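Database features, via Swiss-Prot:
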ACT_SITE  SER173  active site, proton acceptor
ACT_SITE  ASP274  active site
ACT_SITE  TYR305  active site, proton donor/acceptor
BINDING   GLY84, TYR305  catharanthine binding site
MUTAGEN   TYR79 to Phe  Abolished activity
MUTAGEN   TYR115 to Phe  Slightly reduced activity
MUTAGEN   ASP172 to Ala or Asn  Abolished activity. Abolished activity; when associated with A-173
MUTAGEN   SER173 to Ala  Strongly reduced activity. Abolished activity; when associated with A-172 and N-172
MUTAGEN   PRO174 to Thr  Slightly reduced activity
MUTAGEN   TYR204 to Phe  Strongly reduced activity
MUTAGEN   ASP218 to Tyr  Strongly reduced activity
MUTAGEN   PHE219 to Tyr  Slightly reduced activity
MUTAGEN   TYR226 to Phe  Slightly increased activity
MUTAGEN   ASP274 to Ala  Normal activity and acquired ability to produce tabersonine
MUTAGEN   ASP274 to Asn  Slightly increased activity
MUTAGEN   TYR305 to Phe  Normal activity
Amino acid sequence: MNSSTDPTSDETIWDLSPYIKIFKDGRVERLHNSPYVPPSLNDPETGVSWKDVPISSQVSARVYIPKISDHEKLPIFVYVHGAGFCLESAFRSFFHTFVKHFVAETKVIGVSIEYRLAPEHLLPAAYEDCWEALQWVASHVGLDNSGLKTAIDKDPWIINYGDFDRLYLAGDSPGANIVHNTLIRAGKEKLKGGVKILGAILYYPYFIIPTSTKLSDDFEYNYTCYWKLAYPNAPGGMNNPMINPIAENAPDLAGYGCSRLLVTLVSMISTTPDETKDINAVYIEALEKSGWKGELEVADFDADYFELFTLETEMGKNMFRRLASFIKHE
């Protein structure tokens, strides 16, 4: 029955225009997704090549390699895209373009994870997918080309050129939230082959933490709704430790499974002033007081979140260079 005869079919549970609508009848309408970009070799703009690799029936990744010399070993950069747990893709231009340029600038093997999206696949699906993808990357350690004959699920770029002593994990917004939860898990569970995460980047991390500063009604609605959409039955709701890292039952931040961490903050979100400064300040203070033994860097930019991905402004280029310098350890 269509909407002309059944008016209830157009009733929404969530109307987050201009991005996504979720209807009571179960339909999901994604109003904004950037164009799909196919795999390519020797990109004329950057010299980077990329391909899409299945990891399991539910998870895949886009793997990137820059122009390099034979036998050169490169850091491995695993990226988790943001966009509300429910939009975009590793294969679409918005995040793909960023990763492509980042791979060219930093000379890394890039692995951009294609995880399942809410609301079709509610959390913790994305958390599990990204852990599975990270374990897949780690499973390449110690292999050589001879291993490819018996391991059809392995990627030769990672085997031949990946330096597992320089494994980095990064994400933006909800992707940074996934990275945070992955770091917690990596501190408790071993990656395959004993691989360790050297460093991680949280770009505008998505946390919900009560603070003394009240968010405006509109900002609070738009900020918190993506968690409610992605994990409507989360134990504890917005006090679930996966979204509130200082909740009473949250894992100890001292257990982060990496040696270096860069937290990057911005002042604007799509030209709207960001109101999460206090949230991230509480998180950073909690991490500093936790006893975590790693090296923490904080970069606070008077810039819009989107500037990093468009690279159309000098500030966007400055943010890009700051993230790149962390990977280069400059």
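Glycine too: its Cβ is placed from the backbone N, Cα and C atoms.
Annotated features taken from Swiss-Prot, shown on the structure.
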residue: GLY84; record: catharanthine binding site; DSSP (3 states): coil
residue: TYR115; record: mutagenesis position; DSSP (3 states): coil
residue: ASP172; record: mutagenesis position; DSSP (3 states): strand
residue: TYR204; record: mutagenesis position; DSSP (3 states): coil
residue: ASP218; record: mutagenesis position; DSSP (3 states): helix
residue: TYR226; record: mutagenesis position; DSSP (3 states): helix
residue: ASP274; record: mutagenesis position; DSSP (3 states): coil
residue: TYR305; record: mutagenesis position; DSSP (3 states): coil
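For the mutagenesis positions SER173, TYR204, TYR226, a Cα to Cα distance of within 10 angstroms from TYR305 (mutagenesis position) holds for SER173, TYR204.
With ASP172 (mutagenesis position) as the anchor, the candidate recorded positions are TYR79, GLY84, TYR204, ASP218, TYR226, and the one with the nearest CA is TYR204. For TYR204 (mutagenesis position), the spatially nearest entry among the recorded positions GLY84, TYR115, SER173, ASP218, TYR226 is SER173, judged by CA separation.
In this structure, of the mutagenesis positions TYR115, TYR226, TYR305, the smallest number of CB atoms within 10 A of the CB marks TYR305. On a Cα basis, TYR79 (mutagenesis position) lies 11 Å away from TYR115 (mutagenesis position). Secondary structure from DSSP puts TYR79 (mutagenesis position) in a beta strand.
Using CA atoms as reference points, the recorded positions GLY84, PRO174, ASP218 were checked against TYR226 (mutagenesis position), and the closest is GLY84. Here the Cα atom of GLY84 (catharanthine binding site) is found 6 Å from that of PRO174 (mutagenesis position).
In the shown protein chains, 22 other C-beta atoms lie within 10 A of the C-beta of SER173 (mutagenesis position). Taking only the Cα positions, the spacing between PHE219 (mutagenesis position) and SER173 (mutagenesis position) is 15 angstrom. Counting every protein chain shown, the number of other Cβ atoms lying within 10 Å of the Cβ of TYR204 (mutagenesis position) is 22. For the mutagenesis positions given as ASP172, ASP218, ASP274, the lowest number of other CB atoms within 10 Å of the residue's CB is seen at ASP218. A gap of 12 Å separates the Cα atoms of PRO174 (mutagenesis position) and TYR79 (mutagenesis position).
Among the mutagenesis positions TYR79, SER173, ASP218, none has a Cα sitting within 10 Å of the Cα of ASP274 (mutagenesis position).
When Cβ neighbours within 10 Å are tallied across all protein chains shown, the highest count among the mutagenesis positions TYR79, PHE219 belongs to TYR79.
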